[in-house]
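Feature list (source: Swiss-Prot):
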{"type": "VARIANT", "residues": "Pro2 to Ala", "note": "In isoform 2"}
{"type": "VARIANT", "residues": "Ser43 to Cys", "note": "In isoform 2"}
{"type": "VARIANT", "residues": "Val74 to Leu", "note": "In isoform 2"}
Amino acid sequence: MPSTFSGDETAPFFGFLGAAAALVFSCMGAAYGTAKSGVGVASMGVMRPELVMKSIVPVVMAGVLGIYGLIIAVIISTGINPKTKSYYLFDGYAHLSSGLACGLAGLSAGMAIGIVGDAGVRANAQQPKLFVGMILILIFAEALALYGLIVGIILSSRAGQSRAE
């Protein structure tokens, strides 16, 4: 049976791989950051239980990383429309690079947030003046994931520009 698809047959594979990469790698970063900083919060909570709610900030910041991957995965998956029957390799590669940019940036940010959050909440229990410094470092680590999200959106918007319309 002849195919009615006018693009490259393998192109949607790369597009969906980009969506999966964005979500999987971002969630891996979020999971690592949440687990690593959560261990620090639990250890600190034994000594200073009154600081637990204040020290939950790294856990929340790590959890947000998964949302960035979800956003890019949804953008990519809505860009893969089989009804148009024209999804080319350029589009698939653009979506793949978009997903990898967002996902790997989220993974690296999650690792940074986890390590800084773990050490930061433990140090905050002993010296409360370190809280502001910890928050600033966490913000810069979160910015890494935001850079990936922005680049992912830009790359994803490039898909579809290969068609002569």
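Just so you know, glycine gets a Cβ as well, placed from its N, Cα and C.
For all the noted positions, this structure keeps the original residue and models no substitution.
Geometry remark: Ser43 (variant position) versus Val74 (variant position), CA distance 37 Å. The Cβ of Ser43 (variant position) has 13 neighbouring Cβ atoms from other residues within 10 Å, across all protein chains displayed. In this view, Val74 (variant position) is surrounded by 13 other Cβ atoms within 10 Å of its Cβ, with every protein chain counted.
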